[in-house]
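**Q** Relevant sequence annotations retrieved from Swiss-Prot are reproduced here:
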MUTAGEN   ARG9 to Ala  Abolishes sequence-specific DNA binding; when associated with A-27 and A-62
MUTAGEN   ARG27 to Ala  Abolishes sequence-specific DNA binding; when associated with A-9 and A-62
MUTAGEN   LYS62 to Ala  Abolishes sequence-specific DNA binding; when associated with A-9 and A-27
Amino acid sequence: MEEREGGFRKETVERLLRLHFRDGRTRVNGDALLLMAELLKVFVREAAARAARQAQAEDLEKVDIEHVEKVLPQLLLDFV
């Protein structure tokens, strides 16, 4: 199976960041956007991997949202 390289577009990351800016004049450096995009990509991949392991631990072949919800608290703590 060929692995497809994916990620978040800079525009998407900037919009996500702007949702939490208090000052509308706040600017984000292009390098910071690339770094945040990479962090989001790693976070999503790790969430998917942990959810898959959780499903396997429950002897299930399909990952469901409940598996993501079970691993999310520890995942967030690991990324802080």
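Every residue, even glycine, has its Cβ placed from backbone N, Cα and C.
Mind running through what each feature is packed against?
**A** Around ARG9 (mutagenesis position), the same-chain residues six or more apart in sequence whose CB sits under 8 Å from its CB are ALA37, listed in sequence order.
Non-local contacts of ARG27 (mutagenesis position) by the CB criterion (under 8 A, 6+ apart in sequence, same chain) are absent. Look at ARG27 (mutagenesis position): DSSP puts it in coil.
Annotation note: LYS62 (mutagenesis position) sits in a coil segment as assigned by DSSP. Long-range C-beta contacts of LYS62 (mutagenesis position), restricted to its own chain and to partners at least six residues apart, with a cutoff below 8 Å, comprise ALA55.
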